[in-house]
Amino acid sequence: MMRVLVVEDNALLRHHLKVQLQDSGHQVDAAEDAREADYYLNEHLPDIAIVDLGLPDEDGLSLIRRWRSSDVSLPVLVLTAREGWQDKVEVLSSGADDYVTKPFHIEEVMARMQALMRRNSGLASQVINIPPFQVDLSRRELSVNEEVIKLTAFEYTIMETLIRNNGKVVSKDSLMLQLYPDAELRESHTIDVLMGRLRKKIQAQYPHDVITTVRGQGYLFELR
C-alpha cells in the first residue's frame with residue numbers, strides 16, 4: 001500500500017484516478033491545484049505524486065521544480081498530453097521521474113508507479129533512526145532499545161507520522177485524515193484512545209513520555 005498524491009485540475013479525471021487507486025488498496029489525496037498539493041505534501045507525507053501539467057494556479061513543471069529545489073525527493077509521475085520529444089525532455093529535466101501521455105490506461109499508471117517505487121527504494125533509507133527509537137518503513141515496525149513494540153496498523157501510522165515530524169507539532173486533523181480518509185468514519189476521541197494505548201506500550205520500553213499533547217494544536221514527538 002502506498003500513499004499517493006494526485007494533482008489534477010480536471011474533476012472527472014481526478015475522481016477516476018482516486019477511485020481506481022483506492023480500489024487497488026492505496027491511500028489517496030486528490031488536489032485540484034498546486035496550493036492544495038503543497039498542503040497534502042507537507043501534512044500527509046505521500047510516497048509518490050502523480051502530477052498533471054495544466055494546473056490553474058501554477059504550471060505543473062514549475063511545481064515540480066519548486067519541490068526539487070526544496071529537497072522534496074518523492075517520486076513524481078507526470079500526466080501530459082504533450083507528445084513531442086522536446087516536451088518529454090522538458091518534463092524529465094524539471095525533476096519528474098517518469099511520464100504517461102494522455103489518453104492513458106490506469107494499468108499503465110499503476111505499472112509506472114510500482115516501477116518508480118522499486119527504483120526509489122534502493123535510494124531512500126528504509127529506516128528512521130532517532131536513538132533509542134527506530135522505525136523500519138519496509139516492515140512497518142517500531143523498535144525501542146532494539147525491542148520491537150507490537151502496534152496495530154493505526155498505532156503504527158500515528159508513530160511513523162510523529163517520528164517523521166520529530167520536534168514538530170502534528171495536528172489532530174492531519175492524523176485523522178491519514179487514519180480515516182472517509183470523513184463519515186472520523187471520531188475525534190478515537191485519536192485520544194490510540195494515543196493512550198501508544199503511551200503505555202512505549203513506556204514499557206522507555207520510561208519517559210515522548211508524546212506530548214499540545215493543547216489546541218496537536219501532538220509532538222520529542223525525546224527529553
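Every residue, even glycine, has its Cβ placed from backbone N, Cα and C.
Per-residue pLDDT, averaged along the domain 'Response regulatory' (3-117), amounts to 91 for this model. As annotated by Swiss-Prot, domain 'Response regulatory' applies to 3-117.
Cβ environment of Asp52 (mutagenesis position): Val7, Glu8, Asp9, Asn10, Leu13, Gly60, Val78, Leu79, Thr80 lie under 8 Å away, each six or more residues apart in the same chain. Asp52 (mutagenesis position) carries a strand DSSP state (E or B). Among the mutagenesis experiments that Swiss-Prot reports, Asp52 to Ala is described with the note: Expression at concentrations above 30 uM retains a protein-protein interaction and PhoQ-independent induction of PAG. Yields insoluble purified protein above 7 uM.
Across the domain 'Response regulatory' (3-117), the DSSP tally of helix, strand and coil residues reads 55 helix, 24 strand, 36 coil.
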